[in-house]
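> Swiss-Prot lists these features:
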MUTAGEN   His92 to Phe  In M3; results in loss of enzymatic activity; when associated with F-166 and F-437
BINDING   His92, Asp263, Asp343  Zn(2+) 1 binding site
MUTAGEN   His166 to Phe  In M3; results in loss of enzymatic activity; when associated with F-92 and F-437
BINDING   His166, Glu299, Asp343, His346, Lys371, Tyr378  substrate binding site
BINDING   Asp263, Glu300, His437  Zn(2+) 2 binding site
MUTAGEN   Glu331 to Leu  In qx49; loss of enzymatic activity
MUTAGEN   His437 to Phe  In M3; results in loss of enzymatic activity; when associated with F-92 and F-166
Amino acid sequence: MAAALKPSAPEIRKAAQEFINYLNKAVTPFHATQEVKDRLLQAGFTELPESGHWDIQPTSKYFVTKNRSAILAFAVGGSYKPGSGFSIVVGHTDSPCLRVKPISHQKSDKFLQVGVSTYGGGIWRTWFDRDLSVAGLVIVKNGEKLQHKLIDVKKPVLFIPNLAIHLETDRTTFKPNTETELRPILETFAAAGINAPQKPESTGFADPRNITNNHHPQFLGLIAKEAGCQPEDIVDLDLYLYDTNKAAIVGMEDEFISGARLDNQVGTYTAISGLLESLTGESFKNDPQIRIAACFDNEEVGSDSAMGASSSFTEFVLRRLSAGGSTTAFEEAIGKSMLISADQAHATHPNYSAKHEENHRPAFHGGVVVKVNVNQRYATTSTTHAALKQVAFEAQVPLQVVVVRNDSPCGSTVGPILATKLGLQTVDVGCPQLAMHSIREFADTSSIYQATTLYSTFYERLSTVLSNMQ
């Protein structure tokens, strides 16, 4: 039972290590989505085209992607009929990071540099003095066709050095200018052969597909090599910087996870793992619900995109799953449904104890955290909290509760967005962590097992729990 397991238990260690194996590959939303897709295919899921016809059958398993950076997987219960409900767990694939600008070539004092944009609310000071690599999606032309290529350089190729303290006028604070001081070094003029003869620019029609003048040739050549093409074949790119220092299990008792992108690859991974685990028993054959795990992009910047939680993508999918019933089958299904928004939660920081509300202090190994905010920054209600408590009791997974101080700002999640857009009963939860939005975050090993077990039981038991609520 999850509640009785110590951090050293084999089940805890195994789940944490499997998550780390995933995390070290999921270096961008594109890579995370591909990793999830591979897991689903191995588990017997069928990919559905968003633009094609769907023929949904009971006890079958499917998934659909959006922009290659968001994915929605669903397993149709054996007793499902249009108008039955949805059991949904939602995470997101993105994290605060630096992303390469469309025109990235920069240089200063005999260094070639790469221009980057800040994505989300990162702790940007933590990106200094790190061995950075680059990964993402590259679109190349092949005759009249455009092909998508997923690339990961893996090797450290970029570096943002700190200014020596001897040159600082203010040695007590560090607030870098994110436009002028957050510019990664690529290489020196000397190494680049900057004085070598340059190819003359064409004076004819400028092919808009050719981006060779937008980036340093050395940088674009590196990307082209990874994509298996020539630099002039690259039409566009969507590249992310990341720390090459891999995630790991750390601590004297091996009880912690240290790594990048815990917010929110933990939510994405455990949502999918919970779904897959729920399908191994007999409950799926008799379940009237459709079990759904959704992983959206762009949560860190407000979710307002085609692949974000604010789009109509989720509604369109749910409506298609309700097709074939009465004209109000979709609306009927919403009333029989519940959604868990799985996004990381703040553990109580031992060095900043006063930042946390005195009676709501999530701890490592203390269980999945339920987020409550009366101003609707989180979507949890007493009804959804009670339903989750019943699920947690049956799963034997401990729960914690977090409320922010009245004099403190509060973050938010996709929970209120989807609750508002779809009218879904929603509960906001997350696994406790420290250093949220740093380039390297810190969590406990127990969370992966606890969250996976909770979500698996949620999928298996939700229809019964809801039917027993009066």
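Placed from the backbone N, Cα and C atoms, the Cβ positions cover glycine too.
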> Going along the chain, which residues six or more apart from Lys371 (substrate binding site) have their CB under 8 A from its CB?
Ala345, Tyr378, Thr380, Val402, Thr413, Gly415, Asp428, Val429, Gly430
> Whole-number Å only: compute the distance from the Cα of His437 (mutagenesis position) to the Cα of Glu299 (substrate binding site).
13
> Just to verify: the residue among His92, His166, His346, His437 with the fewest other Cβ atoms within 10 Å, which of the recorded positions is it?
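Taking His92, His166, His346, His437 as the recorded positions, the minimal 10 Å Cβ count falls on His166.
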> Highest CB neighbour count within 10 A among the recorded positions Glu299, Glu300, Glu331?
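Buried the deepest by this measure is Glu299.
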> What's the CA to CA span in angstrom from His166 (mutagenesis position) over to Glu299 (substrate binding site)?
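It is 39 Å, counting Cα to Cα.
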> Does Asp263 (Zn(2+) 1 binding site) have same-chain partners at least 6 apart in sequence with Cβ under 8 Å from its own Cβ, and which are they?
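Looking at Cβ-Cβ distances below 8 Å from Asp263 (Zn(2+) 1 binding site), excluding near sequence neighbours, one finds Ser95, Asp343, Gln344, Gln433, Met436, His437, Glu441.
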> Setting Asp263, Glu300, His437 aside, what same-chain residues sit with their Cβ within 8 Å of the center of the Cβ atoms that define the Zn(2+) 2 site, listed in sequence order?
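Leaving out the recorded residues gives Ser95, Pro96, Gly120, Gly121, Gly122, Asn264, Gln344, Met436.
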> Give the distance between the Cα atoms of His346 (substrate binding site) and Glu300 (Zn(2+) 2 binding site), rounded to the nearest whole Å.
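Roughly 16 Å, rounded to the nearest whole number.
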> Within 10 Å of the Cβ of Asp343 (Zn(2+) 1 binding site), how many other Cβ atoms can be counted across all chains shown?
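I get 25 for this one.
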> Excluding His92, Asp263, Asp343 themselves, which residues in that chain have a Cβ inside 8 Å of the centre of the Cβ atoms defining the Zn(2+) 1 site?
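So the extra residues in range turn out to be Gly91, Ser95, Asn264, Val266, Gly267, Thr268, Glu299, Glu300, Ala342, Gln344, Thr413, Gly430.
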> Could you say whether, by DSSP, Asp343 (Zn(2+) 1 binding site) belongs to a helix, a strand or a coil region?
coil
> Secondary structure at Lys371 (substrate binding site) (DSSP, helix/strand/coil)?
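Looking at the DSSP assignment, Lys371 (substrate binding site) belongs to a strand.
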